[in-house]
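Report on one structure; see the data block that follows.
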Amino acid sequence: MISPAWSLFLIGTKIGLFFQVAPLSVVAKSCPSVCRCDAGFIYCNDRSLTSIPVGIPEDATTLYLQNNQINNVGIPSDLKNLLKVQRIYLYHNSLDEFPTNLPKYVKELHLQENNIRTITYDSLSKIPYLEELHLDDNSVSAVSIEEGAFRDSNYLRLLFLSRNHLSTIPGGLPRTIEELRLDDNRISTISSPSLHGLTSLKRLVLDGNLLNNHGLGDKVFFNLVNLTELSLVRNSLTAAPVNLPGTSLRKLYLQDNHINRVPPNAFSYLRQLYRLDMSNNNLSNLPQGIFDDLDNITQLILRNNPWYCGCKMKWVRDWLQSLPVKVNVRGLMCQAPEKVRGMAIKDLSAELFDCKDSGIVSTIQITTAIPNTAYPAQGQWPAPVTKQPDIKNPKLIKDQRTTGSPSRKTILITVKSVTPDTIHISWRLALPMTALRLSWLKLGHSPAFGSITETIVTGERSEYLVTALEPESPYRVCMVPMETSNLYLFDETPVCIETQTAPLRMYNPTTTLNREQEKEPYKNPNLPLAAIIGGAVALVSIALLALVCWYVHRNGSLFSRNCAYSKGRRRKDDYAEAGTKKDNSILEIRETSFQMLPISNEPISKEEFVIHTIFPPNGMNLYKNNLSESSSNRSYRDSGIPDSDHSHS
């Protein structure tokens, strides 16, 4: 049985322990003075910190430490005791090594924009539950990653190593990785073992490296059975890669390479692919049937390629016309031959492909235009057209009309130049149409991708005003009917016409700018008689005035004899005027005196010569230093010329 005294002792002990533990609990939940804490989120970012502050609450889950100056020494050892922290943002700091003393259960670590050079097993093994590792914009190289550094990172799903110094893909990556970003490195070769075993990889980004077809190993991507997105943008490929994983690949990006051919089996079995981008390459044609296995394709981007619309591309026209409405194809615009430059491949008729076995004869007719002097209603203002290559023998016909075959829906086009940079397009339709596609491009310059300008006009309209064109330049204008489903009619041929904008001198020949731009100076043989007479009178007047001025200047000394240059007459200009008069005397300077001697024997008038003191410029001292003990009666400037104030006359 416990005595009352012992019971009181135990109660007092418990109370004392409570008051001792309570302050520790309060301290544990306190927030560092330089940070802001909000329900597990600790905001210590953008504070110019050099170390992680102490006293972070134990219930913290996310640490925002970015945009500081924290270095490796500034990471305290007690940081690893924060067992609830799952996300740490340490990007844009001063780390030069992979940080240690991190919480064990961290899942997301942002270390981009530091100067980290090495990745070691010791640093990664202490955070085995890491799922996302961001190491973009550091100095990691292939040799600085320790072999087996990731062998305990069994939960790693995202690894970002963009903009580092990698020359190859790091080996020994965990099988759990789902997204791997290696863009903007120096990778030139990828061997099959590099990606071996990454069966969970879904997204692989290799943009901006040094990869070519020789640097890609055979079937290097074939075993990536779960890969859904592959990006090889901005590399040096000359052919589309083959042996791609066909079971899951949905997006393939190949733009900005040097691809000039596509192997016939490049896209075989890619039945899940729905987006393919091969823009900005050197493709001129495509092998027939290259897209046959693309059952789910919905976005095909082929912009900025020098497509040659010859007989080899006729199958592409047929394939485009058979596509359903949901398929969006962009960039199949002819760049050659000359007669179809700037036209969409799907708009071409069969005879325009110049197939030798084709017996189709063109039914496009060109008739003389009927001038239309009526000014058009307010039109639209399209974007400027990119310049096109020179045409050796252009046959440009102004204000002409073009019609289609009588068996087709006839369109009669009339084009008239309104101003040097504006043309008026009008048309008449034989049958009602829902909409028409109107396109125009400039001829006569080097080929440029995406050169044609297009717009859709409704069937109710009958005219269009095109502005912002170049004066005195040839243009091709085409129209083709469209249906409401946005698909071209299979039996419609584009109706085209060539015209030329008016020269500038037809509208404003008197401005200086236009005269400078004209090849020959502006001439007007019909000058008014009054203008000729006025010009002659002006020339005679100018000649007489010049003669009078010359005579006054030549005989100015005669007038000077009747004038006395005294102190009361424009004192400030005496020296300036004296410098312009003819002087017939010589100033002789002897040892301590000077004398004016006339050249001729004519007597010198006393009042005709007056000597004035010439005031020196600012900063020049003409006075003798009173402190000097020299006995000379002359003081010198820097140039050694005797000072006139101390000369004897």
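Note: Cβ is positioned from N, Cα and C throughout, glycine not excepted.
Nothing has been swapped: the model has the original residues at all the noted spots.
For the domain 'LRRNT' (30-62), the mean pLDDT of the prediction comes to 92. What Swiss-Prot records for 30-62 is domain 'LRRNT'.
Per Swiss-Prot, the feature domain 'LRRCT' maps to 305-356.
Residues annotated as domain 'Fibronectin type-III' in Swiss-Prot, with sequence analysis given as evidence: 405-504.
A strand conformation is recorded for F160 (mutagenesis position) in the three-state DSSP classification. Proximity of F160 (mutagenesis position) to non-local residues of its own chain (separation of 6 or more, Cβ distance below 8 Å) is seen for Q112, L133, H134, L135, D136, E179, R181, given in sequence order. Quoted from Swiss-Prot, the note on the mutagenesis of F160 to A or N is: Abolishes interaction with ADGRL3.
In the shown protein chains, 15 other C-beta atoms lie within 10 A of the C-beta of H165 (mutagenesis position). According to Swiss-Prot, the mutagenesis experiment H165 to N carries the following note: Abolishes interaction with UNC5B.
Listed in Swiss-Prot as a mutagenesis experiment, R181 to N is described as follows: Abolishes homooligomerization and FLRT3-mediated cell-cell adhesion; when associated with T-183.
If you take the C-beta of D183 (mutagenesis position) and look for same-chain residues 6 or more apart in sequence within under 8 angstroms, you find S162, R163, V205, L206, D207, G208, N209, S231. What Swiss-Prot notes for the published mutagenesis of D183 to N is this: Abolishes homooligomerization and FLRT3-mediated cell-cell adhesion; when associated with N-181.
Here the domain 'LRRCT' (305-356) is broken down by DSSP into helix, strand and coil counts: 21 helix, 7 strand, 24 coil.
Neighbours of R181 (mutagenesis position), defined as other CB atoms within 10 A of its CB across all chains, total 21. For the recorded site, D183 (mutagenesis position), the DSSP three-state label reads coil.
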